[in-house]
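Colleague: Here it is, the structure in full.
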Amino acid sequence: MSTFVAKDGTQIYFKDWGSGKPVLFSHGWLLDADMWEYQMEYLSSRGYRTIAFDRRGFGRSDQPWTGNDYDTFADDIAQLIEHLDLKEVTLVGFSMGGGDVARYIARHGSARVAGLVLLGAVTPLFGQKPDYPQGVPLDVFARFKTELLKDRAQFISDFNAPFYGINKGQVVSQGVQTQTLQIALLASLKATVDCVTAFAETDFRPDMAKIDVPTLVIHGDGDQIVPFETTGKVAAELIKGAELKVYKDAPHGFAVTHAQQLNEDLLAFLKR
C-alpha cells in the first residue's frame, strides 16, 4: 500500500496509476480516493499519470485528533507532490477538496502546477459571513454536526439523496449509494465533524487572487449541497482567466451522474 508520512507523523495513503503528465485529485467530504476511480481509469488509459490520496482522517489514512484544517491539508498535498517529485501537475479538487488545492497554490505557489480544476467546490466561500450574506447559513452546518454526533451512519445514508440528486430524479444505483456509505464510515468521526467547521468557515477569497494557472471551474446548477450561485459562479469570476462550465440540472455528485461528460471535459482541459 502506497503511503507517505506527513510532517506531524500522519501516514497518508495514495494511489498512483499510469504514466505521463500528472493529475492529482483531492476528494470531497465523507469520501476518499476511491471516488475518483472512473476519472483515474479514463485518464490513465489515455496517457496520463493519475494520483489520488485519502485526506488525513479519511479512508486508509491515519486518523489524527488534530490537523483537520485547510492549511494542514494544503501542506499534506505539498508534501505528496514533493514525495513523488511531480512537475507540471494538474490539480483537481471536488467540493471541500477544491479548498485543499486552492489553498495549496496560495501557500506553496504554482511552480509545480500546470493547471487547476475546481469541481462543485466550496471556494471562494461556503458559509455565511457578515460580508457574504449569500453564503449558506451557519445553522445548517451546526445541524450537520449535531446529526453526525447522534447517528453518523443514518445522516450519511440520508445525505445520498440530495448529494446525488436522487430526490430530483437523478438515477443512481443502490450499489453506488452503498459504496458511498461504506467509504464515509471508514473516516474518523472527529475528522468528519472538524471538516464541517473547516469548509463552513474558511474564506478562500484571498486564495482566489493568488491562483495564476489556467483554471477550469465545473459546477452543477442543480447542486443542493454547494450552491452554484454563491460558490462556483463567484470563483470563476474571481480567478483570473478561469473557464466556467455549468452542467445543467447536475447534482453535487456529478462525478457519478455525469461521469462521461466530466471525463471528456477533464481530458479536453489537459490537452489544451
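Each Cβ is built from the backbone N, Cα and C atoms, and glycine gets one as well.
Every residue here is the original one, so none of the noted swaps is modelled.
What Swiss-Prot records for this protein is below:
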- Ser95: active site (ACT_SITE)
- Asp223: active site (ACT_SITE)
- His252: active site (ACT_SITE)
- 21-253: domain 'AB hydrolase-1' (DOMAIN)
- Phe58 to His: 50-fold increase in catalytic efficiency with acetic acid as substrate; when associated with P-30 (MUTAGEN)
- Tyr70 to Met: Does not affect esterase and perhydrolase activities (MUTAGEN)
- Met96 to Thr: 4-fold decrease in esterase activity. Loss of perhydrolase activity (MUTAGEN)
- Asp100 to Glu: Small decrease in esterase and perhydrolase activities (MUTAGEN)
- Thr123 to Pro: Does not affect esterase and perhydrolase activities (MUTAGEN)
- Phe228 to Ile: 3-fold increase in esterase activity. No change in perhydrolase activity (MUTAGEN)
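Can you tell me where each of these features sits in this structure?
Modeller: Secondary structure at Ser95 (active site), as computed by DSSP, is coil. Same-chain residues at least 6 positions away in sequence with a Cβ under 8 Å from that of Ser95 (active site) are, in sequence order, Gly28, Trp29, Leu119, Gly120, Ala121, Val122, Phe199, Ile225, Val226, His252.
Cβ neighbours within 10 Å of Asp223 (active site), excluding its own Cβ and spanning all shown chains: 24.
Within 10 Å of the Cβ of His252 (active site) there are 26 other Cβ atoms, across all protein chains.
The average pLDDT the prediction assigns to the domain 'AB hydrolase-1' (21-253) is 99.
All chains included, 27 other C-beta atoms sit within 10 angstroms of the C-beta of Phe58 (mutagenesis position).
Following the DSSP three-state reduction, the secondary structure of Tyr70 (mutagenesis position) is helix.
According to DSSP, Asp100 (mutagenesis position) sits within a helical segment. Sequence-distant neighbours of Asp100 (mutagenesis position) (same chain, six or more apart, CB under 8 Å from its CB) are Ser26, Arg55, Tyr70, Phe73, Ala74, Ile77, Gly93, listed in sequence order.
Annotation for Thr123 (mutagenesis position): spatial neighbours Gly98, Gly99, Ala102, Phe204, Asp207, Met208, Thr231, Ala235, criterion Cβ-Cβ under 8 Å with sequence separation of six or more.
The number of other Cβ atoms within 10 Å of the Cβ belonging to Phe228 (mutagenesis position), over all protein chains shown, comes to 21.
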Colleague: Provide the three-state secondary structure of Phe228 (mutagenesis position) computed with DSSP.
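Modeller: Note: Phe228 (mutagenesis position) is helical by DSSP.
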Colleague: Whole-number answer please: how many Å between the C-alpha atoms of Asp223 (active site) and Phe58 (mutagenesis position)?
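Modeller: About 23 Å separate the Cα atoms of these two residues.
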Colleague: Which residues in the same chain, at least 6 apart in sequence, have a Cβ under 8 Å from the Cβ of Met96 (mutagenesis position)?
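Modeller: Residues satisfying the criterion: Gly28, Trp29, Ala121, Val122, Cys195, Ala198, Phe199.
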